[in-house]
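J.: Questions regarding the structure given below will be posed in turn.
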Amino acid sequence: GLNDFQKQKIKFTFDFFLDYNKDGSIQWEDFEEMIKRYKEVNKGSLSDADYKSMQASLEDEWRDLKGRADINKDDVVSWEEYLAMWEKTIATCKSVADLPAWCQNRIPFLFKGMDVSGDGIVDLEEFQNYCKNFQLQCADVPAVYNVITDGGKVTFDLNRYKELYYRLLTSPAADAGNTLMGQKP
């Protein structure tokens, strides 16, 4: 099973990335709210074509997540169902490629939420804005960003984000994956 620290991180992903209306469960309405927030953070820069593409992608994500986690088939994924899905998934997950399809599809979307300039790299200012816009409790943003970039040796691009997101979900101990929660390891 998962240790308490892993459960805490999985709970963060549930609360922060999925349960947008904070009612303790995930349903389609949370995905709709996510699109609204994404548009706000990106200052309405989402074209109609991008919006339609994102909506279709999120509909696919919702179907996949629901199919994996909605044990009682009530069109709602509870925290308990979500945790049970991750306990099963993490037991066999060895890389980003082993993550559920809905989760892999979400990674570029989440990265774009940080990379508001669209240049493919999240700089310190974008990371600071991300922490502020999403109310992350981050006491020292530059220090956290320094962990993300390994002291400037690594570019904070989509591949780095994938690695950190995988570690956030699967690592049994505090490591660089914590930075996506605004925390140092």
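Cβ coordinates are placed from backbone N, Cα and C, and glycine is handled just like the others.
Every position carries its original residue.
Annotations for this protein, taken from Swiss-Prot, read as follows:
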BINDING   Asp19, Asn21, Asp23, Ser25, Asp30  Ca(2+) 1 binding site
DOMAIN    57-92  domain 'EF-hand 2'
DOMAIN    102-137  domain 'EF-hand 3'
DOMAIN    138-173  domain 'EF-hand 4'
VARIANT   Tyr20 to Met  In SCP III
VARIANT   Asp23 to Asn  In SCP IV
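What does the local environment look like for each feature on the list?
T.: Classification of Asp19 (Ca(2+) 1 binding site) by DSSP places it in coil, neither helical nor stranded.
Beyond the ends of the domain 'EF-hand 2' (57-92), by six or more residues, the same chain brings 1-2, 6-7, 10-11, 14, 18, 24-28, 31, 34-35, 98-102, 105-106, 109, 169-170 to within a C-beta distance below 8 angstroms of the stretch.
Beyond the ends of the domain 'EF-hand 3' (102-137), by six or more residues, the same chain brings 16-17, 38, 41-43, 45, 54, 57-58, 60-62, 64-65, 68, 96, 144-145, 148, 155-158, 161-162, 165, 169, 181-183 to within a C-beta distance below 8 angstroms of the stretch.
Assigned with DSSP, the residues of the domain 'EF-hand 4' (138-173) fall into helix, strand and coil as follows: 21 helix, 1 strand, 14 coil.
In sequence order, Glu29, Asp30, Phe31, Glu33, Met34, Arg37 make up the list of same-chain residues 6 or more apart from Tyr20 (variant position) whose Cβ falls under 8 Å from its Cβ.
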J.: Around the recorded Ca(2+) 1 site, report the further residues of that chain (criterion: Cβ within 8 Å of the mean position of the Cβ atoms of Asp19, Asn21, Asp23, Ser25, Asp30; site residues excluded), sequence-ordered.
T.: Leu18, Tyr20, Lys22, Gly24, Ile26, Gln27, Glu29
J.: What are the DSSP helix/strand/coil residue counts across the domain 'EF-hand 2' (57-92)?
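T.: Output for the domain 'EF-hand 2' (57-92) reads 27 helix, 2 strand, 7 coil.
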J.: Treating G and I as helix alongside H, and B as strand alongside E, what does DSSP give for the domain 'EF-hand 3' (102-137) in helix, strand and coil?
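T.: Summed over the domain 'EF-hand 3' (102-137), the classes give 23 helix, 1 strand, 12 coil.
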J.: Counting only residues 6+ apart in the same chain, whose Cβ is under 8 Å from the Cβ of Asp19 (Ca(2+) 1 binding site)?
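T.: Ser25, Ile26, Asp30 - these are the non-local Cβ neighbours of Asp19 (Ca(2+) 1 binding site), listed in sequence order.
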J.: Could you say which of the recorded positions Asp23, Asp30 has its Cβ with the most other Cβ atoms inside 10 Å?
T.: Asp30
J.: Say we define neighbours as other CB atoms within 10 Å of the CB. Which of the binding-site residues Asn21, Ser25 has the fewest?
T.: Asn21
